[in-house]
Amino acid sequence: MRATFHLFTFIFLLLFSSVICISTPGFRNDHESIGDDEEKTSSTILVSTIDGRLRALDSETGEIKWTLQEEPVLRSPSAVKQGFTFLPNPLDGSLYVLKNSSLKKLPFNIPQLVHASPCKGNDGILYAGSKKDVWFGIDPKTGLKVETLSSASADRICPANQKQTIFLGRTEYRVSMFDEKNRGKTWNATFNDYSAHLLPEVNTWPFKHYASSSHGYILTFDRETGEMRWEQDLKQPVVALYLLRDDGLHKLPFEVMGKETMENVAKNIFTVDQWPTVLGVNAADPQTTSLTNQFFPALFVGESSFGLYAIEALVDHQTITYSPKLLGPPLLEGPAPIALTEMEKEEYLPPRRPIIRNIPPSITHKTSDGEYLLLGYHDRPMMTMATIIPTRYPVPGPHKAIGSTIERPPPQLLGPVEPQKHEDTSFILLLLNNHPIPFYATLVTMFALLLTVIWQCGRQWDQQKSTSRMDSFEIVNNPGESRSAQTSKQSNRGSFGWANRKIEIPEGWMAVGSKLMYSPSDILGTGCEGTVVYRGTFDGREVAVKRVVSEFVKFAHREADLLRESDTHPHVIRYFCMESDSQFRYLALELCIASLNDYVEQKEVQQNVTIALRDIMKQATDGLAHLHASKIVHRDMKPQNVLITMASQRGEMRAVISDFGLCKRVQPGKNSISRGIASGLAGTDGWIAPEVLISASTSYPVDIFSLGCIFYYVLTSGTHPFGKSLHRQANIVNGEYTLNKLADLDDWSLADDLISSMLNVEPLHRLTADAVLNHPFFWTSEKRLAYFSDVSDRVEKEEDNSPVVRRIETDARIVVCGGWREKICDALKEDLRKFRTYKSFSVRDLLRAMRNKKHHYRELPEDVRQSLGDIPDQFLHYFTSRFPRLLLHVYKATEYCSGEAVFKRYYSDDVRARMYPIVEEEERVRKKIKEEMANEVWARAPKPVEQRTPLKLDKRNIKKKSNPNTD
């Protein structure tokens with residue numbers, strides 16, 4: 001109760017002193033006549049973002065009052081040119097140059113270049129610039145632009161209220177750079193800046209602002225209490241903060257931080273012990289903070305809709321920064337390190353941060369010469385020693401006579417010089433000079449009230465702070481730390497989506513969302529457009545975390561959507577979840593032991609893989625067939641995208657299709673994908689089907705072509721059917737390939753036929769995925785023997801001139817190698833003579849012999865069984881090794897019977913659809929021939945003799961005719 005009483009007393013006295021101060025003469029400005037009902041401009045801050053928007057925010061709540069759209073603060077190229085790439089800073093116009101994939105800071109900024117232009121650098125670069133100033137008046141309540149003043153013209157949109165209109169000055173700087181030796185190298189940029197009064201000291205503003213380097217997040221804290229006052233998301237990077245006053249803009253200080261660093265700050269803002277040391281608020285000397293011990297300066301390289309840019313930002317030790325490659329050993333020996341104990345290192349030295357030095361994981365922009373630019377956080381670059389020499393000199397004054405000698409000053413070098421120190425004009429001194437009486441009255445009243453209230457309310461105040469403190473999402477870096485020390489109340493605040501749960505993150509790992517984390521140092525693979533795959537965990541399960549640059553978020557979402565629909569199949573990689581942060585999208589996928597490329601190239605991988613090579617090929621085809629049945633075209637089939645999973649509890653491994661980033665869905669009612677701007681050329685050189693390059697549309701056969709290349713690559717231990725990589729794509733377009741290395745395989749004829757059908761130049765003549773699965777190359781020994789028996793039964797009673805027999809007996813001498821009796825062993829040859837006669841040149845008789853010996857295998861003599869071997873593998877190998885073309889020949893011949901019930905399991909639907917009109921036509925012709933032959937036989941047959949009956953004469957009529965006069 002006493003604390004409450006004193007609190008009310010404090011508020012009453014504070015209001016009383018404020019009334020006295022306001023009523024004091026001289027407190028109000030002479031020109032101020034705005035009523036009490038109108039909103040004061042001093043409570044409004046303007047936030048400028050890179051897209052050119054000026055947003056008026058309430059300084060107490062962060063609520064957006066109005067928005068004014070202007071030209072973008074920065075416009076710069078998005079392309080990277082070899083040795084001629086510059087990155088401007090939208091905060092102050094400073095410049096960074098990219099050379100040899102390394103960033104350096106130039107000692108001058110865009111405004112300085114414009115003031116010095118035209119000028120020339122010592123590196124042969126020519127600079128030209130221009131400057132345009134403009135004033136525009138706005139209504140501070142609505143943000144409406146009411147008047148524009150410039151040297152060219154003056155436009156008034158509506159009648160200006162001189163009492164309320166505030167004029168803002170804006171300067172547009174345009175700079176162009178040209179290579180003296182190469183006119184093709186040019187660079188242009190436009191930088192807009194607002195004229196503003198500088199606040200004299202940082203501690204005069206009661207708030208401390210933090211802005212994200214890549215997004216428009218703003219966090220605002222009370223400088224004294226450390227309480228977070230408000231947060232706002234403006235969607236675009238913040239470049240400047242201003243206090244809107246009657247006399248114009250007053251620039252406000254703010255810190256730029258990395259997005260992840262701001263998230264870490266949000267996790268600790270209510271921790272009493274860490275808060276003052278982290279941000280330096282509520283400290284004895286606010287100017288002297290411990291930011292240098294907790295955060296590290298870095299350079300953020302980003303890309304907006306208006307071009308590339310670079311902003312210096314503070315990051316913590318968990319943020320990965322890129323460091324330029326070391327080009328060589330140091331020429332001079334460096335100083336000896338200072339010997340420090342481990343305790344001294346922990347106290348005085350900042351923690352080590354992970355730095356990527358050798359492998360650029362996300363090459364976002366790359367030139368043909370190999371120079372690349374990485375988007376993300378870089379070590380703060382060193383300043384170059386580049387200088388520029390102005391070419392303009394002062395014009396002589398009027399007192400100089402014509403023809404007199406003009407003393408020209410030497411050219412000034414604009415380069416890395418010592419920065420000038422400006423005397424700070426304190427904001428408190430401004431108040432003291434302009435309004436001394438209310439200032440002193442307020443100061444004395446506040447001091448007295450603080451002394452009388454703080455000592456009585458100290459304990460209650462501490463308790464109130466402790467009970468109102470909320471802990472956000474907790475990250476435990478040390479799993480061994482006691483649980484009781486880590487337990488705290490959790491909060492739902494924080495605009496970064498921290499979940500109310502606790503996860504343990506191993507040292508060096510990073511968390512994304514509430515369940516997903518990964519190890520940045522454990523890279524499993526890299527892909528195009530900056531894609532990197534890390535080892536990670538999802539909800540305790542080991543997974544592969546695929547990180548995609550946010551610029552390609554469309555592809556990441558499409559990949560996730562397609563995986564959700566297709567990952568139920570055992571041979572499509574499993575998808576778990578997708579998370580995101582400021583720069584990347586993260587996909588949690590099934591963790592695999594190796595890719596098919598690793599299996600072929602690395603022998604140690606083959607030793608750890610228990611699945612057979614032919615099973616890998618068949619399972620990959622099965623996964624692709626599932627995609628095609630789901631109307632999905634993969635478009636990037638290659639050995640790197642066929643993965644082998646970890647062994648299951650039963651020790652089984654699987655082959656799965658992965659990387660759905662380039663997949664496209666065939667729209668309903670269509671059979672192909674048009675090659676427009678959205679589709680583009682998809683795939684990897686050397687594995688792209690020819691129609692992708694020369695046709696306006698593509699479809700499922702593009703995957704079959706790539707799969708055929710993969711089959712040959714796997715069966716030949718790393719050889720490509722279209723030759724070396726240099727001429728590979730040209731050979732693909734021309735249809736020039738060789739399969740000669742398949743001759744070393746036992747099933748060389750089957751492999752040759754399968755791959756040749758998959759690599760056909762005509763897409764419509766290639767096999768479908770189902771036809772590939774039904775090809776005899778993938779049949780087991782049991783299925784092959786059963787097929788031979790079914791064919792023998794089918795043609796046993798057929799006539800010699802029947803269509804199927806004629807097909808089987810075509811080129812029979814080649815199939816049976818001149819005579820199959822000469823190729824079998826003597827024991828089997830002798831046994832065959834005992835029962836019936838076999839024709840040595842007949843494929844049908846060879847199939848009959850195989851069928852009979854299989855059915856009567858146990859009745860065969862011992863020597864014959866030993867020669868044939870066990871059923872099915874050795875028995876089948878006995879015949880196929882002697883007649884390697886037999887299975888393929890019979891398979892092609894009996895396509896005629898693919899529609900019959902017995903043979904449906906051996907052929908795919910597309911084979912039956914292809915053979916149906918052929919069979920129908922053949923049967924129609926045979927039926928017609930039979931009818932014609934029957935008619936011809938009937939016509940040639942002898943006719944039976946016609947039996948005629950003799951005529952019977954009427955004797956009575958004869959008599960009458962012979963005796964007419966009888967009467």
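Positions of Cβ are set from backbone N, Cα and C atoms, glycine also.
So, quick note: what you're seeing has the original residues, none of the substitutions.
The feature domain 'Protein kinase' is assigned by Swiss-Prot to 518-778.
Taken residue by residue with DSSP, Leu524 (ATP binding site) is part of a strand. As annotated by Swiss-Prot, ATP binding site applies to Leu524, Gly525, Thr526, Gly527, Cys528, Glu529, Gly530, Thr531, Val532, Lys546, with the evidence given as sequence analysis.
Long-range Cβ neighbours of Asp636 (active site, proton acceptor) (same chain, at least 6 residues apart, Cβ-Cβ under 8 Å): Asp659, Gly661, Leu662, Cys663, Ala682, Gly683, Thr684, Trp687, Ser706. The annotation active site, proton acceptor is assigned in Swiss-Prot to Asp636.
Recorded in Swiss-Prot as a mutagenesis result, Gly723 to Arg carries the remark: In zc14; loss of adaptive protection conferred by non-lethal hypoxia treatment. Prevents transcriptional up-regulation of apy-1 upon ER stress. Reduced UDPase activity upon ER stress. The C-beta environment of Gly723 (mutagenesis position), restricted to residues of the same chain at least 6 apart in sequence and closer than 8 Å, consists of Asn731, Glu736, Tyr737, Thr738.
Residue counts for the domain 'KEN' (781-909) under DSSP, helix first, then strand, then coil, are 83 helix, 0 strand, 46 coil. For 781-909, the entry in Swiss-Prot reads domain 'KEN', with the evidence type sequence analysis.
In the three-state DSSP classification, Val532 (ATP binding site) falls within a strand. Counting other Cβ atoms within 10 Å of each Cβ, the binding-site residues Thr526, Cys528 show the lowest value at Cys528.
Within 10 Å of the C-beta of Leu524 (ATP binding site) we count 18 further C-beta atoms, all protein chains included. Across the domain 'Protein kinase' (518-778), the prediction's mean pLDDT works out to 87. Every protein chain shown contributes to the tally, and the Cβ of Val532 (ATP binding site) ends up with 21 other Cβ atoms within 10 Å.
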